[in-house]
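The following features are taken from Swiss-Prot:
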MUTAGEN   His92 to Ala  Decreases hexosaminidase activity
MUTAGEN   Asp148 to Ala or Asn  Loss of hexosaminidase activity
MUTAGEN   Glu149 to Ala or Asn  Decreases hexosaminidase activity. Optimum pH shifts to 7.5
ACT_SITE  Glu149  active site, proton donor
Amino acid sequence: MSGSTPFQMRLVHLDLKGAPPKVSYLSEIFPLFRALGANGLLIEYEDMFPYEGPLRLLRAKYAYSPSEIKEILHLAGLNELEVIPLVQTFGHMEFVLKHTAFAHLREVGSFPCTLNPHEAESLALVGAMIDQVLELHPGAQRLHIGCDEVYYLGEGEASRRWLQQEQNSTGKLCLSHMRAVASGVKARRPSVTPLVWDDMLRDLPEDQLAASGVPQLVEPVLWDYTADLDVHGKVLLMQKYRRCGFPQLWAASAFKGATGPSQAVPPVEHHLRNHVQWLQVAGSGPTDSLQGIILTGWQRYDHYSVLCELLPAGVPSLAACLQLLLRGGFDEDVKAKVENLLGISSLEKTDPVREGAGSFPGSNILALVTQVSLHLRSSVDALLEGNRYVTGWFSPYHRQRKLIHPVMVQHIQPAALSLLAQWSTLVQELEAALQLAFYPDAVEEWLEENVHPSLQRLQALLQDLSEVSAPPLPPTSPGRDVAQDP
């Protein structure tokens, strides 16, 4: 299958608010991105950006240094990947508003997600963030200013008072802040075009949107990560945006991080269907209105949620989706090319450790993560809840009272020790692989969430077995000092 893609720009989204890769791993993976068909990156730095001055407290423990940002941009340039930085400026501001120093700028005092658009200090804050990001991205042509999922907008005290005035609405409030931020970007760097996520714009009346001045300032990114995307609805939305005056639009799909907050390995078929439907949207919508597509790879649903699929685990899905976009479909030839590029035997494999992990950077992480996600909990469950000797002779009742028929120890202990040894070996290998690609806090978090609970259940069983099967201490007479000579 061959064909020209309607998406001239194909950007891979790097969501750094969880498990940010080390620069050394990015140096290995960027050439693969290019080989797969990407020509740009959307980098959502969040707390990994090296903010300075009063913003320094936003930095994560292992935030990139300015020199590392320059190295990332250099690596991207070597691989002909345009970098678009993303700075959240309205919703999803938890990484800023969680700090006491900025808590007074929350739209709703108890929730750190949304910025209060009425405070002049709010605009100064996002302006300072944008200044620092643009300073370290001197060649940036575009800047994504977020503005998605602005939850609880209109529910703060200042907003409630403002909304009591005639002709005011949450839509008007949203557009006003978006316009102010985008105008600030253009004032700072006239050559930079701001991008925004489109969800806060979708339901606004056309006349309000057209009259707001926003269409002359930003390019909206229409996002939908579902496998049953409403193609006709998206085409109508594109037509609406064009009528409102937006000259250029973008699409956003997903290659990972969109099928559950604790997903470990992306379901490739889901993501392929999502991209097939985006191709249908591009083919049916206004001609040449789509600048490109952003393949999002979310790493957390928000700042406080657990980690979803790690970047190496998402590479096969990303590869399949990029090649589908380039070739206009996903037949056996395209599938074979993806498998060849990644050095894997099959995209559908269920046991990469046995069938071959692949040759792409981080392929060993994918293989080991797949083993853990498919088999760790189920194997421990099988022992603790499916083994007749455990359920019949060493139940929670028995364990609490330290009771067991001595003969049963030999039926339970060897199996538990063998299972623990098997998983301990694999987990050591996984931890070593993770440490090469990620910082210590991400390694610790992933293992604590996905590995330790099951291993601790196994270790607790063995500890209880050890205690119950230990030889009893010799009895002593009540009140008699055992150390006393007869």
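The backbone N, Cα and C atoms fix where each Cβ goes, and this holds for glycine too.
Original residues only: the substitutions mentioned are not part of this model.
Same-chain residues at least 6 positions away in sequence with a Cβ under 8 Å from that of His92 (mutagenesis position) are, in sequence order, Cys113, Gly146, Asp148, Glu149, Asp302, His303.
Packing around Glu149 (mutagenesis position) is summarised by its Cβ count: 16 other Cβ atoms lie within 10 angstroms of its Cβ, all protein chains included. A simple way to gauge crowding: the CB of Asp148 (mutagenesis position) has 17 other CB atoms within 10 angstroms, across all the protein chains here.
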